[in-house]
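Take a look at the structure below.
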Amino acid sequence: MQDRNFDDIAEKFSRNIYGTTKGQLRQAILWQDLDRVLAEMGPQKLRVLDAGGGEGQTAIKMAERGHQVILCDLSAQMIDRAKQAAEAKGVSDNMQFIHCAAQDVASHLETPVDLILFHAVLEWVADPRSVLQTLWSVLRPGGVLSLMFYNAHGLLMHNMVAGNFDYVQAGMPKKKKRTLSPDYPRDPAQVYLWLEEAGWQIMGKTGVRVFHDYLREKHQQRDCYEALLELETRYCRQEPYITLGRYIHVTARKPQSKDKV
């Protein structure tokens, strides 16, 4: 079973993900967490791996802050878009681009990295535990993993709010092969277990878009964005709202004491 490659719909991906309030909100909440992680890691410049980094929006922002960023992606088109965006922002010297799948990145890295970004990729890979093991192997002891994944509970809630009862009863099968709907929505409890069994120490959990997608009046997503962001920020790091997020962002540390595997 192959992992998803976005070469065929790179433009649609960019427009639908980042050209909307859902993309803006996702980035806003994500960066609240990342700013906290960076503050905890101290003032030094970091080696950052953005695994499956797509067109590089998050990676470029890291590079703008002076960090050395390695971006890998399975899609050649996404790599090209990321390179162009990095050049436009003037951060190409702080970035390295590798055309490979996240699970193959270890052979391209000479030394471990300090921070790994793995955002909205886990729900597209057929063997998630293998990918997480690879990421563990390329992270230095004491380093941090920033993992954001598509939440199966959020998908179910979204469909129930929409009244898609038959679809939920049928187990929410994927309707088309080549769409932006993830292949493998993840159960958060399962993901947390995978991390803990592998030795990661979970530092924090955040629901991403815990209200936005459920609004009855969709125009409020745009017209009331600032108020919505304020309320998302207030509730997104407490239950039950974490588990209602369309995505969940987990930060986890690789312990100093455990040897690299």
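Every residue gets a Cβ built from N, Cα and C, even glycine.
Keep in mind the model shows the original residues, not the substituted ones.
According to Swiss-Prot, the S-adenosyl-L-methionine binding site annotation covers Arg26, Gly52, Gly53, Asp73, Ala102, Gln103, His119, on the basis of similarity to another entry. DSSP assigns Arg26 (mutagenesis position) to a helix.
One mutagenesis experiment catalogued in Swiss-Prot, Arg26 to Ala, is accompanied by this note: Lack of activity.
DSSP classifies Asp73 (mutagenesis position) as strand under the three-state reduction. The Cβ of Asp73 (mutagenesis position) lies under 8 Å from the Cβ of Gly52, Gly53, Gly54, Ile79, Ala82, His99, Cys100, each of which sits 6+ residues away along the same chain. For the published mutagenesis Asp73 to Ala, Swiss-Prot gives the following note: Lack of activity.
Counting every protein chain shown, 20 other Cβ atoms lie within 10 Å of the Cβ of Trp124 (mutagenesis position). Under its mutagenesis annotations, Swiss-Prot gives Trp124 to Ala the following note: Lack of activity.
DSSP assigns Tyr247 (mutagenesis position) to a strand. Other C-beta atoms found within 10 angstroms of the C-beta of Tyr247 (mutagenesis position) number 22, with every protein chain shown included. Under the heading of mutagenesis, Swiss-Prot lists Tyr247 to Ala and annotates it as follows: Decrease in activity.
Pairwise Cα distances among Arg26, Gly52, Gly53, Asp73, Ala102, Gln103, His119, the recorded S-adenosyl-L-methionine-binding residues, top out at 24 Å. Nearest Cα neighbour of Arg26 (mutagenesis position) among the listed binding-site residues (Ala102, Gln103, His119): His119.
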